[in-house]
Amino acid sequence: MSVFVSGANGFIAQHIVDLLLKEDYKVIGSARSQEKAENLTEAFGNNPKFSMEVVPDISKLDAFDHVFQKHGKDIKIVLHTASPFCFDITDSERDLLIPAVNGVKGILHSIKKYAADSVERVVLTSSYAAVFDMAKENDKSLTFNEESWNPATWESCQSDPVNAYCGSKKFAEKAAWEFLEENRDSVKFELTAVNPVYVFGPQMFDKDVKKHLNTSCELVNSLMHLSPEDKIPELFGGYIDVRDVAKAHLVAFQKRETIGQRLIVSEARFTMQDVLDILNEDFPVLKGNIPVGKPGSGATHNTLGATLDNKKSKKLLGFKFRNLKETIDDTASQILKFEGRI
């Protein structure tokens, strides 16, 4: 029995692969190029239980056909993590919306064609972006939970890259639930979505620390490189540690109770002030070199904006998430080691 992880070289996916291998699963991953595939198998020590396939372009509806033609009878679990996540785009529809939706439709059609009898569980890496209404995130009277959906339309979400990304996650997840509804008679798999908020935490491998990191971790990285007089970005939201997101993907297919559920993975709220407080307190090398802001004032973050209620998800998952201090400490220390500052 194998677990297939699409986009296995991604930030979250590498941690998923690590946990799967530690739990002795046989893992097949995909990446966009042979070079990325080889780099990842090497990073995992050429583990005999881990192999890679190349899927160059997930926006093509038959992109995953060859994977399931080759391994379909052996794959019981599919974790679809591959999706575009970048705000530096020129065409929202071409660069974000179509690849995200086609990636989901394509992989599910490939399962239907070549692994309808063998795949039992599918876990989709969605996002809190598919849940909340960006236009109303500052409305204190609102609560978003597992039943909530981003109200964006295909047209309205193309107003800017951030809205387009949020829309891409909504339409990709909707496509998955709709596919299952329409194909109940021809596939046996059950579906679960994992909807993380801002994902912080260390890279799986130190070698993957770069000058610029993936979008969420770059928020921490950029704070660490501000000057004391720089303005602190005004940002708040929910946070989760990447290692907890990875674990949530495993629990999502290991438990029967998670079938048909959307799992919002968020530990608590944060502001950039909270992150700065931790950086200044725990890293002497940063103290005096980055802004101080108003220490402790981040505590007001629970009064900011709409409420995120994920009590149901936390209960279903049944494990304790890491707190912000541990997450930021591990993220920052890895970056500082890479830079030779600690």
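Each residue, glycine too, has its Cβ placed from N, Cα and C.
Per Swiss-Prot, the feature NADP(+) binding site maps to Gly7, Ala8, Asn9, Gly10, Phe11, Ile12, Arg32, Lys36, Asp57, Ile58, Tyr165, Lys169, Val199, Ser216; the stated evidence is experimental evidence. According to Swiss-Prot, the experimentally introduced change Asn9 to Glu is described as follows: Alters cofactor preference of the enzyme to be able to use as well NAD instead of NADP. Residues annotated as active site, proton donor in Swiss-Prot, with a curator's inference given as evidence: Lys169.
Features recorded in Swiss-Prot, as mapped to the structure shown.
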{"residue": "Gly7", "record": "NADP(+) binding site", "Cβ neighbours (10 Å)": "26"}
{"residue": "Asn9", "record": "mutagenesis position", "Cβ neighbours (10 Å)": "23"}
{"residue": "Phe11", "record": "NADP(+) binding site", "Cβ neighbours (10 Å)": "23"}
{"residue": "Arg32", "record": "NADP(+) binding site", "Cβ neighbours (10 Å)": "15"}
{"residue": "Asp57", "record": "NADP(+) binding site", "Cβ neighbours (10 Å)": "11"}
{"residue": "Tyr165", "record": "NADP(+) binding site", "Cβ neighbours (10 Å)": "25"}
{"residue": "Lys169", "record": "active site, proton donor", "Cβ neighbours (10 Å)": "26"}
{"residue": "Val199", "record": "NADP(+) binding site", "Cβ neighbours (10 Å)": "25"}
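Distance noted between the C-alpha atoms of Phe11 (NADP(+) binding site) and the residue listed as 'active site, proton donor' is 17 Å. Here Val199 (NADP(+) binding site) is positioned 15 angstrom away from Lys169 (active site, proton donor), judged by their C-alpha atoms. Of all Cα pairs drawn from Gly7, Ala8, Asn9, Gly10, Phe11, Ile12, Arg32, Lys36, Asp57, Ile58, Tyr165, Lys169, Val199, Ser216, which the record names as binding NADP(+), the longest spans 25 Å. Using a 10 angstroms CA-CA radius around Asn9 (mutagenesis position), the binding-site residues that qualify from Arg32, Asp57, Tyr165, Val199 are Arg32.
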